[in-house]
Amino acid sequence: MAVMTPRRERSSLLSRALQVTAAAATALVTAVSLAAPAHAANPYERGPNPTDALLEASSGPFSVSEENVSRLSASGFGGGTIYYPRENNTYGAVAISPGYTGTEASIAWLGERIASHGFVVITIDTITTLDQPDSRAEQLNAALNHMINRASSTVRSRIDSSRLAVMGHSMGGGGTLRLASQRPDLKAAIPLTPWHLNKNWSSVTVPTLIIGADLDTIAPVATHAKPFYNSLPSSISKAYLELDGATHFAPNIPNKIIGKYSVAWLKRFVDNDTRYTQFLCPGPRDGLFGEVEEYRSTCPF
């Protein structure tokens, strides 16, 4: 019977320890390699890692081109402009409506801003400037259909028609809520200082960000934006952001808060890009001397 000397015993113990260490290291590397690419596996992720500075800038990381949609060529809406990233890839698509008596020019800045973060965006003129919210819902839907089916091949080839969203100002915001209630397949809705006679949107299941303005006397938040938000089901992803010191017409000029949180919402829910959750949960700080009067949501998303 062989007898193990102290030297051989120490050598054997060291060998077994090294084997155990190597096995543990291999298991750790395997676990890390499996867990690390979680967000990278998202096929809809576009653009660099987001920062506050990037989202608050006047334009995003993508160069943008435009395509005019004449009133004569438009079907079901009043024409407009399509903004799209020059980079050849597929993107979610967004339609944006102006408000009562407003024209496309009043929301044009949003088209270019959002497109520069990796979306195909159409800003529209309505058939008449006096069109009511439910008519604007129909026109937003027609604008989405135009981008998917009738725009140039350059635009159509860039659109992922399974990832659509709508936005609108004032009565366009009311139209946004109406279309969201009619099309649960939409990935996101963003009403901006919205106006609508209907106060109950409990049928909406689309992730919805409502942006109100504390000095709005046309669609006061107490009778519009807040009741709209409160009526949305608590089971859906939703958020309410109230601008501090802003009026009903805040969405008509470039606004870094509207731009930042609109892009973050679209990225999170149209692109399923969780890199943007950090800007929405817990969201902006509100209170005295800030740019945001109030923020609340159904975080976590």
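Yeah, the Cβs are placed from backbone N, Cα and C, and that goes for glycine too.
As annotated by Swiss-Prot, poly(ethylene terephthalate) binding site applies to Tyr100, Met171, Trp195. Residue density at Met171 (poly(ethylene terephthalate) binding site): 28 other Cβ atoms are found within 10 A of its Cβ, drawing on all protein chains shown. A helical conformation is recorded for Met171 (poly(ethylene terephthalate) binding site) in the three-state DSSP classification.
On its own chain, Gly102 (mutagenesis position) has Thr129, His169, Ser170, Gly172, Asn252 as residues at least 6 apart in sequence with a Cβ closer than 8 Å to its own Cβ. Among the mutagenesis results in Swiss-Prot, Gly102 to Ala has the note: Increases activity on poly(ethylene terephthalate) (PET). The residue drawn here is the original one.
Every protein chain shown contributes to the tally, and the Cβ of Ser170 (active site, nucleophile) ends up with 30 other Cβ atoms within 10 Å. Here Swiss-Prot flags Ser170 as active site, nucleophile.
Here the residue is the original one, but Swiss-Prot notes a mutagenesis experiment at this spot, Asp214 to Arg: Increases the thermal stability of the enzyme. A coil conformation is recorded for Asp214 (mutagenesis position) in the three-state DSSP classification, outside any helix or strand.
Per Swiss-Prot, the feature active site, charge relay system maps to Asp216 (among others); the stated evidence is similarity to another entry. Counted within 10 Å of its Cβ, the other Cβ atoms near Asp216 (active site, charge relay system) come to 24, all protein chains included.
The active site, charge relay system feature in Swiss-Prot is assigned to His248 (among others); the stated evidence is similarity to another entry. Annotation note: His248 (active site, charge relay system) sits in a coil segment as assigned by DSSP.
Listed in Swiss-Prot is the mutagenesis experiment Phe249 to Ser, Ala or Val, annotated as follows: Increases activity on poly(ethylene terephthalate) (PET).
Cβ neighbours within 10 Å of Glu293 (mutagenesis position), excluding its own Cβ and spanning all shown chains: 19. In Swiss-Prot, the entry for mutagenesis Glu293 to Arg states: Increases the thermal stability of the enzyme. The structure shown retains the original residue.
Other Cβ atoms within 10 Å of the Cβ of Tyr100 (poly(ethylene terephthalate) binding site), summed over all protein chains shown, number 19. For His248 (active site, charge relay system), the recorded positions whose C-alpha atoms fall inside a 10 Å radius of its own C-alpha are Asp216, out of Tyr100, Met171, Asp216, Glu293. Counting neighbouring Cβ atoms within 10 Å of each of the recorded positions (Trp195, Phe249), the lowest count belongs to Phe249. The number of other CB atoms found within 10 A of the CB of His248 (active site, charge relay system), across every protein chain shown, is 21. Counting only same-chain residues at least 6 apart in sequence, those with a Cβ under 8 Å from the Cβ of Asp214 (mutagenesis position) are Val221, Glu242, Leu243, Asp244, Gly245, Ala246, Glu293, Glu294. For the poly(ethylene terephthalate) site, whose annotated binding residues are Tyr100, Met171, Trp195, the maximal Cα to Cα separation is 9 Å. Trp195 (poly(ethylene terephthalate) binding site) sits 11 Å from Asp216 (active site, charge relay system), taking the Cα positions as reference.
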